[in-house]
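Engineer: Have a look at this one before I ask anything.
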Amino acid sequence: MECCRRATPGTLLLFLAFLLLSSRTARSEEDRDGLWDAWGPWSECSRTCGGGASYSLRRCLSSKSCEGRNIRYRTCSNVDCPPEAGDFRAQQCSAHNDVKHHGQFYEWLPVSNDPDNPCSLKCQAKGTTLVVELAPKVLDGTRCYTESLDMCISGLCQIVGCDHQLGSTVKEDNCGVCNGDGSTCRLVRGQYKSQLSATKSDDTVVAIPYGSRHIRLVLKGPDHLYLETKTLQGTKGENSLSSTGTFLVDNSSVDFQKFPDKEILRMAGPLTADFIVKIRNSGSADSTVQFIFYQPIIHRWRETDFFPCSATCGGGYQLTSAECYDLRSNRVVADQYCHYYPENIKPKPKLQECNLDPCPASDGYKQIMPYDLYHPLPRWEATPWTACSSSCGGGIQSRAVSCVEEDIQGHVTSVEEWKCMYTPKMPIAQPCNIFDCPKWLAQEWSPCTVTCGQGLRYRVVLCIDHRGMHTGGCSPKTKPHIKEECIVPTPCYKPKEKLPVEAKLPWFKQAQELEEGAAVSEEPSFIPEAWSACTVTCGVGTQVRIVRCQVLLSFSQSVADLPIDECEGPKPASQRACYAGPCSGEIPEFNPDETDGLFGGLQDFDELYDWEYEGFTKCSESCGGGVQEAVVSCLNKQTREPAEENLCVTSRRPPQLLKSCNLDPCPARWEIGKWSPCSLTCGVGLQTRDVFCSHLLSREMNETVILADELCRQPKPSTVQACNRFNCPPAWYPAQWQPCSRTCGGGVQKREVLCKQRMADGSFLELPETFCSASKPACQQACKKDDCPSEWLLSDWTECSTSCGEGTQTRSAICRKMLKTGLSTVVNSTLCPPLPFSSSIRPCMLATCARPGRPSTKHSPHIAAARKVYIQTRRQRKLHFVVGGFAYLLPKTAVVLRCPARRVRKPLITWEKDGQHLISSTHVTVAPFGYLKIHRLKPSDAGVYTCSAGPAREHFVIKLIGGNRKLVARPLSPRSEEEVLAGRKGGPKEALQTHKHQNGIFSNGSKAEKRGLAANPGSRYDDLVSRLLEQGGWPGELLASWEAQDSAERNTTSEEDPGAEQVLLHLPFTMVTEQRRLDDILGNLSQQPEELRDLYSKHLVAQLAQEIFRSHLEHQDTLLKPSERRTSPVTLSPHKHVSGFSSSLRTSSTGDAGGGSRRPHRKPTILRKISAAQQLSASEVVTHLGQTVALASGTLSVLLHCEAIGHPRPTISWARNGEEVQFSDRILLQPDDSLQILAPVEADVGFYTCNATNALGYDSVSIAVTLAGKPLVKTSRMTVINTEKPAVTVDIGSTIKTVQGVNVTINCQVAGVPEAEVTWFRNKSKLGSPHHLHEGSLLLTNVSSSDQGLYSCRAANLHGELTESTQLLILDPPQVPTQLEDIRALLAATGPNLPSVLTSPLGTQLVLDPGNSALLGCPIKGHPVPNITWFHGGQPIVTATGLTHHILAAGQILQVANLSGGSQGEFSCLAQNEAGVLMQKASLVIQDYWWSVDRLATCSASCGNRGVQQPRLRCLLNSTEVNPAHCAGKVRPAVQPIACNRRDCPSRWMVTSWSACTRSCGGGVQTRRVTCQKLKASGISTPVSNDMCTQVAKRPVDTQACNQQLCVEWAFSSWGQCNGPCIGPHLAVQHRQVFCQTRDGITLPSEQCSALPRPVSTQNCWSEACSVHWRVSLWTLCTATCGNYGFQSRRVECVHARTNKAVPEHLCSWGPRPANWQRCNITPCENMECRDTTRYCEKVKQLKLCQLSQFKSRCCGTCGKA
């Protein structure tokens, strides 16, 4: 830790202090302040605006040391600079404008955002690329980066948060609020899809309001975006966004990017105006716009100041409230605006005590009482709980809670709720009756009622409550059945009665009931007791009886009483009328007549009411067969008026009559199923449903058939729909786990977890992690928690056991095991695999020990190295090498590397690879005998191998050759080859310098980079070897075939080329050359001129290849017997060289004459030989093909040699510039087929080609003859047209016509001495680097119309230049244009009122009436302009007869007039040019409608007498059914219905209409009659037994619940006190609560009573507190005697009318408040001398406001003296 010295003045002290600041530890300074003096004052700010820095110093008071910092910094002047201030960094750069830099003045501009040193002052000279660091650091307070608040202090960039504090990391949220939580804005995202419209050219995409941030819109499609703006002042603007760039629109920066298929619009914000993004439709296709931005919440809650105190003295309280504030208009608005945003949380009111001073003894109005000092706070008060909404199963009970205030007299009044918000509001609802509802409990079944066959069994079902008590209240609908059938396995032999009692006739059953008393059964039933005696002894009285609900318990054979609601069915009458005879007092004498009269009168009384039929009810169905029921009414026979049904005798009620109705079949209709659940909960899911066309044949049989969809006339409802089309909330989406980091011992596996949001269109949007509120799933987890197998842990080698001579080194081994917890533990050594002895002990060798008394001579070890280079050409299993050289080998070869060391023991030899010690492994064997073996080479084996024998060291470099004869890139190694080879014996520095010099041999500018030259000595021969491998050093075709692993491929190669096997017999496995030979070549090349170096390098490489082959063949020839040498001629066919140079190796001089028939047939091959370099001054030039001849003034003769081999012997011919050479006395063909030119002239310049031909093929080689070395270009004068091939290649000078999308290669073969440099031009402009240039050729990939033009190749060297050109024409085949507006406009102009149609490749159709004319358009584009030919019915239209037509607009429009049936059909236009053809079609159809009678429709009924079949009548157009309205004018065929299915119908249930509900609310019952009827073929419906219908269908229900809604009503409380707001003199408002409740008093939501008229909840009332009015005082004196600035004021207050005391102003708010100030003395001043016009001028002067014009003019006198 450095000491803190005493502060001394100067910049050096500040600099050192800041260094101390950066080196201090992070301990708190407060712990160490005891030795420090107090902090000094803050320095002045480094800037006056824009954010600067200020510092403070302190000194150390101790003589020892003080820990901590002696300087501290803070930000200052954090206010925005005015626009004219400019950039702070730019000001510092401009300060150097008057200082010369290198003797010249510059205008300096700032260079910002330097990633390496942002706090240095780097500036750029205006108008140049010169960038200079003018100062090592900028002034304190300069921003590090333009888009960051971080600032530079003492040359270092310090972090600054958005709170402008140093070291703060707080940032702005998406709303622009520093350290905000994002609650002041909301994310808006959406998608807009344009709709093609002929009448609508543009549309609004989205409106982005003022203040929005982070806006991004992406348009995909052909349409175009543009902007409309509107500022807060109402100024409107528009920006068309015509080009890519960054614009300033209404002071908002807009970044716009325009692409061929999309447009991107970005605005960082905040926006300074309202932006409306609009889209301009192009009309070609739909476009989609996706947008996202953060919209500010402009309405926010704002906490108010405290309200006035509730008491003026003696202690009161005051509260705050919250008001909704509009940030745009800066005004308070209604609260509903803030409730619109869920993010807005209304602040809770704050409460504080106030006016705690005691009240004065008397204020003149009242005597102070003790209770005046007590003022209780408002409180919540609740009403009693209402009755529970449910008697069981959990209900709700509620109460009203209101805020009340108690005055000093104890009167309680309701006040606004906000006054009680300082405490939690009491709950207004709570659960109640949460115990279970009564449930049905079924007991065990009784035994079967029969002993054989089928019978019945019964059980008791009781309603049990939650305490286990028998009670009522269970739902009858859910009651389990109490009776079921049972079968006894014993058969019955007694004949049974055919019909059960239930099936007997009604009157027979009634007789049975009268005769038999009701008996108790095992099913609950009503059991009436006997009638009581008549209540009177004479006359008409009543009788009563008890009716019980009883059940027979079969298991106990006892009768149990049940609640009445346990029995089903109507309850028997418990009361009836009775007649006890006349009440005359005398016993009459029996008189039959009188008796008849008496009882006859009673009979007449009974017969006064009777049942009668009154028509039928409405048909129950509108189609498909319904039923009508005869209406039976009880009528008064005398008045014929309806009476109550109980007045008629029930037993005499006539039977029910039913008849069928509306038997016509229902039309086919769509049957729609229910929607399935949505497949997704958000982010657009799908719902499906079944929709099918059905036809109801018979309602009584419920017979329905499914029809084809086209038979339903109505449009088919949708079977699928989107659902939940809203954005999902952001959620975490984890990816798959990655593989474990370990295979055992406890590893870790990771995965990527992204925060994404599934959008309403199904796509996913990746969001920042802060958007996902849920906890983030784990990104990593433990894995492979099992223990690892035991392994050896080896220590370092110990020192040698001796100080000289031979010794040993040892190391220890520990058996270690990695546990699943990740910790290691030592285990028993038996658990580890056996350890080789060599792994724990090895020999070591130090300096030889000196023998005492005898002088000795030191002989250091020596390694016999071989300085050779090896190049493997054929696969071989194993190769042996000696260290000291370089080897370029094929993969999978085994290598044995020997280290022949002398004067050292073999076991002491050690091996290294790339500087790392090598030990034996399964792949590399380090033998103790001084050699190293590598098994099957792989790329990682490439590198530098070093053998060490004591101080002696030798290296061996191994590199691999890939399958494409390229050197394999070496993997990364810890040490470079340069570092390893630098340790070679014999001066590493000199070797390195020599290597670096030789590396430059192949480099001339960019070519060195292109060849990838080596950067270390281990790669110095790589370029030569690569050239040998790539440029035909030996027959590559034979090598490639031999490299194949499959022996079958070798056999194939031998069969195809019989000479290949002979060549391979003489081809070496490895080519060997001396390193010094390669060093000589590199040295020779370094001495050549730079422009000829590449040319000679190719020459020397080819000679090197010949030498290698020749030395190998000569060595092999000496090993063969003479006979073998005579019969083994080998000729190696050369490999064509890129540059024209080649090597020719002939190992037999027998020529073509030798061998005779023994030689195999082979194609011609011209031998490429290398001649000596031509001397320009030679008079006779003799050369071989493949070179360049330069004609000089002294050249007398040129001899061009052409030697070819092949069998049969090839024929030689010569050509010049592609044309056959015309021999003359000056141009001669020699006997050896050489071409000689005597006295060459300029006309002889050109490319001469030797062609060798026999029956098997041909070969050709060219040679260039130039004039004095001038450039020569091989040209071709031909036109190439390409429409199909993917690539085309031509020589310069040709004309190319090709379609788009192909690759075009233009060859520019040049010659000249020195070699000419090629430059390409397009339309006389030089082509840049992006074009593909290779060896003089120009490659144009994927050509388009923009590539069309004139391409020129210029060849230039020291002797001149030559330019040749090729014209490239892009053909565009005929195709349909994407924009059809032009052809449509052409059709509209040709025939404005004529129907028209455009042709298309797939064909279009136009339907016309007979006699009309039509226009057919053929939209086409192409280059050249296609020629259009029209056809009709496949024949040229010019040959069509009977067709009136005109061809217009150069063939693009065909007008056909007076169409008829013969002229309709297919019209086609054929467009063709050089690039292709296109056929488009359109059909003209003459429409004609007619009626068609089809098959009979389905029978309208399946039975009965109403079934008919109607013949189906359809309106057709060209055999296609259309709307029948089209056939309205056609004669309709007469059709007659046919009767069908006239037979008896099976029995079916007939139901009547439902009766009226028994209750209007609270749950009632509806009933209807259900009978079994049978419809005869005659149409008569008769009742039958119910069993006949039960077999067909289940009996319909005859009772159902209705009007289940609760019975509700409005209820209200009593009127509250008259303490509401004043609305006039003496008038206030009082309130009462109005709520919805059931008749039982249960409170319900108000919506339940919405159908009922709601009582008023407020009314006006008389209030003494509202006896108030505004009182004003007199106006004060005017503040000025003249001018425009005088004003006067007065006091305005609200006072009580009786007491004349001031009261709160809100009590007078019902009337307008008088003005409390006004202008005055608005008259011009008479004299214009400088004087004050207001009395406030002294304050103006004290506040230094005189510089403001409005104050200076009014205080002229005072400010003039200032």
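Heads up, the Cβ atoms here are built off N, Cα and C, so glycines get one too.
Modelled residues match the original; the substitutions are not represented.
Sharing the record's features from Swiss-Prot:
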DOMAIN    522-584  domain 'TSP type-1 4'
DOMAIN    1164-1266  domain 'Ig-like C2-type 2'
DOMAIN    1286-1369  domain 'Ig-like C2-type 3'
DOMAIN    1395-1485  domain 'Ig-like C2-type 4'
MUTAGEN   Trp36 to Ala  Small reduction in secretion of ADAMTSL1
MUTAGEN   Trp39 to Ala  Significant reduction in secretion of ADAMTSL1
MUTAGEN   Trp39 to Phe  Abolishes secretion of ADAMTSL1
MUTAGEN   Trp42 to Ala  Modest reduction in secretion of ADAMTSL1
MUTAGEN   Trp42 to Phe  Abolishes secretion of ADAMTSL1
MUTAGEN   Asn251 to Gln  Abolishes N-glycosylation. Reduces secretion of ADAMTSL1
MUTAGEN   Thr312 to Ala  Small increase in secretion of ADAMTSL1. About 40% increase in secretion of ADAMTSL1; when associated with A-391. Dramatic increase in secretion of ADAMTSL1; when associated with A-391 and A-451
MUTAGEN   Trp385 to Phe  No effect on secretion of ADAMTSL1
MUTAGEN   Trp385 to Ala  Significant reduction in secretion of ADAMTSL1
MUTAGEN   Ser391 to Ala  Small increase in secretion of ADAMTSL1. About 40% increase in secretion of ADAMTSL1; when associated with A-312. Dramatic increase in secretion of ADAMTSL1; when associated with A-312 and A-451
MUTAGEN   Trp445 to Ala  Modest reduction in secretion of ADAMTSL1
MUTAGEN   Thr451 to Ala  Small increase in secretion of ADAMTSL1. Dramatic increase in secretion of ADAMTSL1; when associated with A-312 and A-391
Engineer: Name the residues of the same chain, 6+ apart in sequence, whose Cβ is under 8 Å from the Cβ of Trp445 (mutagenesis position)?
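Structural biologist: Listed in sequence order, they are Arg457, Tyr458, Arg459, Glu484.
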Engineer: Quick one: Cα separation, Trp36 (mutagenesis position) versus Trp42 (mutagenesis position), in Å?
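Structural biologist: Taking the Cα atoms only, Trp36 (mutagenesis position) lies 17 Å from Trp42 (mutagenesis position).
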Engineer: When the Cα-Cα distance from Thr312 (mutagenesis position) is computed for each of the mutagenesis positions Trp39, Asn251, Ser391, Thr451, which gives the smallest value?
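Structural biologist: When the Cα distances are compared, Trp39 comes out closest.
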Engineer: What is the nearest of the mutagenesis positions Trp39, Trp42, Trp385 to Thr451 (mutagenesis position), using the Cα of each?
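Structural biologist: So, spelling it out, the nearest of the mutagenesis positions is Trp385.
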Engineer: Whole-number Å distance between the CA of Asn251 (mutagenesis position) and the CA of Trp42 (mutagenesis position)?
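Structural biologist: Trp42 (mutagenesis position) has its Cα 37 Å from the Cα of Asn251 (mutagenesis position).
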Engineer: Please report the distance from the Cα of Trp385 (mutagenesis position) to the Cα of Trp39 (mutagenesis position), rounded to the nearest angstrom.
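Structural biologist: The separation of the Cα atoms works out to 68 Å.
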Engineer: Just the number: how many Å between the Cα atoms of Trp42 (mutagenesis position) and Ser391 (mutagenesis position)?
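Structural biologist: Each residue's Cα considered, Trp42 (mutagenesis position) and Ser391 (mutagenesis position) end up 78 Å apart.
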Engineer: In the domain 'Ig-like C2-type 4' (1395-1485), how many residues does DSSP put in helix, strand and coil?
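Structural biologist: The composition, in the requested order, is 6 helix, 53 strand, 32 coil.
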Engineer: At the level of the C-alpha atoms, what whole-angstrom distance separates Trp39 (mutagenesis position) and Ser391 (mutagenesis position)?
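Structural biologist: That separation, Cα to Cα, works out to 78 Å.
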Engineer: Identify, in sequence order, the residues in the chain of Ser391 (mutagenesis position) that are 6 or more apart from it along the sequence and have a CB within less than 8 Å of its CB; answer 'none' if there are none.
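Structural biologist: Counting only residues 6 or more apart in sequence, the Cβ neighbours of Ser391 (mutagenesis position) under 8 Å are Asn433, Cys437, Gly473.
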Engineer: What average pLDDT is reported by the model for the domain 'Ig-like C2-type 2' (1164-1266)?
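Structural biologist: The average pLDDT of the model in the domain 'Ig-like C2-type 2' (1164-1266) works out to 82.
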Engineer: Where does Trp36 (mutagenesis position) sit in the DSSP three-state scheme?
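Structural biologist: Note: Trp36 (mutagenesis position) is in a strand by DSSP.
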Engineer: Counting Cβ neighbours within 10 Å across all chains shown, tell me which of the mutagenesis positions Trp36, Trp39, Trp42 comes out on top.
Structural biologist: Trp36
Engineer: Using CB atoms and a 10 A radius, I'd like the single residue among the mutagenesis positions Asn251, Thr312 with the highest neighbour count.
Structural biologist: Thr312
Engineer: For Thr451 (mutagenesis position), name the DSSP secondary structure in the helix/strand/coil scheme.
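Structural biologist: Reduced to three states, the DSSP call for Thr451 (mutagenesis position) is coil.
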Engineer: Per DSSP, how many helix, strand and coil residues does the domain 'Ig-like C2-type 3' (1286-1369) have?
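Structural biologist: Grouping H, G, I as helix and E, B as strand yields 3 helix, 51 strand, 30 coil.
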Engineer: Please identify, from the mutagenesis positions Trp385, Thr451, the residue with the sparsest Cβ neighbourhood, meaning fewest other Cβ atoms within 10 angstroms.
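Structural biologist: Comparing Cβ neighbour counts within 10 Å for the mutagenesis positions Trp385, Thr451 gives Thr451.
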